[in-house]
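This report concerns only the one structure given below.
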Amino acid sequence: MANSTVAEPEKMEQSGTCEEDEEEENMEGDEDECDDDEEENMEPAETVTIGSTYKCRRSDNTLHAAEIIKTRKTKENAEEFYVHYVGLNRRQNEWVDKSRVLQAKQIKTEELNNTEDETNGVSDQSEGKAARSNKRKIEDGDGDQKKRKVDDEEDDFTEDLTCPLCRSLFKEPVILECGHNFCKHCIDKSWESASAFSCPECKEVLTERKYTTNRVLANLVKKAAVGVKDKDVKPKEKCDEHDERLKLFCKDDGTLACVICRDSLKHSNHNFLPIQDAVGVYRDQLIALVSPLETTMKENQKLKCDQSQKISLHRENIVDCKKHIECEFEKLHQFLREKEAKMVEDLNAEREGLLKDMEANLVKMTDNCEFIEEAISTTQSRLNESDPIAFLTDIKSFIEKCCEEHRKGVPAESVLVNKELSQGRFKGPLQYIIWKELKSVVQPGLAPLTLDPNTAHPNLVLSEGLTSVKYTDTKQQLPDNPKRFSQCILVLGAEGFDSGKHYWEVEVGNKTAWDVGMASESSNRKGKIKLNPKNGYWAIWLRNGNAFKALESPSKTLNLTSKPSKIGVYLDYEGGQVSFYNADDMSPIYTFNGSFTEKLYPYLSPFLQDSGKNAEPLKLVHTKL
């Protein structure tokens, strides 16, 4: 009988034995006859309940117990059921119409387990007794067979909880409209390049990209994971499509293949490697990835270390600023305590803003280091994999992911954040900053500076008191001594400083261009000079009436809220600080930080006259407070 032909291999596969026993064959034959009798007495079920188990006619025209999973309506408004066949070695689900659900009576689990005993009961009594006797002998004498059966059941259970795409236990399982389950990540990836959304299992085209989280399945996976987490899940060694051994690796698709896959249209004109050769090729690629990753790791670790050092330095700088603030305000006695508290409050506010970005960047760098360390660990784990099948599974996507992370290198935002504290505000001449409010209290006087005529460019004219300078189109005949500027239109102060703290002011008025700053004693005076700290110049300038710059290397554009008429200059020699202020309201303009090893001189430049628009002189301020 046709049914007997199908049932016998199925029973042999489930029992795990290939023994040809005459009594067993007779028993199986009798069971098939009972199945035929049972089918003759069946009719389509009148009502079908989701979650219940019924006899269902399979696509190969055989009967098998099936659990009803879900239902749907076809375009013709006919009802269909998505069923799961119980007890098969391979998971098999499908949609069936109502006519194929043949038994309305719910089949209990005990009935399923005893199906063979019940069907054998319709055979003659002597054969039934012989079969039961034979069964008891098998149960009593074949413990290994029982163990294999339990293992098979566990494998079936694990198979039901395995994503058909990644072949691993479900992660965030979702269920499609057709009833098939996949990992959320797997189905998203499968649909990325698809023109239409369809189920990878049954190929049913879906109306939209839609799925639902399967929480029940997720809970089952969690429970199953407890039992299998210590077991090694070996990759398949046979092709799912052709049931042939996987002997090749497709370089174009990055997948394992059998010899039939190689000759199929799907892999037409593709390049293949034997598995062992592919292991060698991709192992070399992984090895080549380790070194760049380690280099990137070292770079991130260095940045992390540098950032930590910068944060420590800024913390120390904040402490120094606070001490300076407290010391200066102590000189102003008790009635200035309120102003002191306000300054400390502003410092703390700037501290929070300054350290926030740097500490956030430090966290990013720490995360980068941890991420790269994890990538190295994952790569090393893959390199240590001895099983070629496991090694090559998803190897191409794995390497592409590693390459992508390496190409990123140190992300653009993962650079050293080095924000400067407003030293000009908190560590400057605080008595002058509050001078406008406290003229009756502050009486230190400005540094009495004069200009050195032996350093002045020949087109510069100094006042009789050597306190102002202006440009003239007539070049004066002056001795070309080593101190004199030959090309740059500059003049130095007569008094230099090699210690202490000093403050002075320069009146710039409405001039459209000027330079104000400091110059080292050994700085170059001849020819064209690049004015920056590397060459011994710390200065700011104005050009074209509104373009302010700090002469760093490279120069920095300064955005001032108002155009100053006087520039204040503060030098803290031991502190390595030169700060510039809008002397009208003592708002800080810019601060240079460094270390000084020789005497420093004030320097001025009135610049060119600009057709009379910039003819005003620069003046050193000697007014008492």
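The backbone N, Cα and C atoms fix where each Cβ goes, glycine too.
The noted changes are left out; the structure has the residues it started with.
Summarising the annotation, Swiss-Prot assigns domain 'Tudor-knot' to 48-101 and lists sequence analysis as the type of evidence.
For CYS178 (mutagenesis position), the same-chain residues 6+ apart in sequence whose C-beta sits under 8 angstroms from its C-beta are TYR82, TRP95, CYS199, GLU201, CYS202, GLU204, LEU206. According to its DSSP assignment, CYS178 (mutagenesis position) is coil. Quoted from Swiss-Prot, the note on mutagenesis experiment CYS178 to Phe is: No effect on intranuclear localization.
What Swiss-Prot says about the mutagenesis result for CYS202 to Phe is this: No effect on intranuclear localization. The DSSP secondary structure for CYS202 (mutagenesis position) is coil.
HIS242 (Zn(2+) binding site) carries neither a helix nor a strand DSSP state and counts as coil. All chains included, 14 other C-beta atoms sit within 10 angstroms of the C-beta of HIS242 (Zn(2+) binding site). Look at Swiss-Prot and you will find CYS239, HIS242, CYS261, HIS267 tagged as Zn(2+) binding site.
One mutagenesis experiment named in Swiss-Prot is HIS267 to Asn, and its note says No Zn(2+) binding. Inhibits the targeting to lampbrush chromosome loops and to nucleoplasmic particles. Listed in sequence order, the residues of the same chain lying 6 or more apart from HIS267 (mutagenesis position) and placing their CB within less than 8 Å of its CB are CYS250, ASP252, ASP253, ALA257, CYS261.
The feature domain 'B30.2/SPRY' is assigned by Swiss-Prot to 429-625.
If you take the C-beta of CYS239 (Zn(2+) binding site) and look for same-chain residues 6 or more apart in sequence within under 8 angstroms, you find ARG245, LEU246, LEU256, ALA257, CYS258, ILE260, CYS261.
Each of GLU241, GLU244, ALA257, CYS258, VAL259, ILE260, ARG262, SER264, LYS266 belongs to the same chain as CYS239, HIS242, CYS261, HIS267, is absent from that list, and has a C-beta within 8 angstroms of the C-beta centroid marking the Zn(2+) site. When the recorded positions CYS202, CYS261 are compared by the number of other CB atoms within 10 angstroms of each CB, CYS202 has the fewest.
In the domain 'Tudor-knot' (48-101), helix, strand and coil residues by DSSP number 3 helix, 29 strand, 22 coil.
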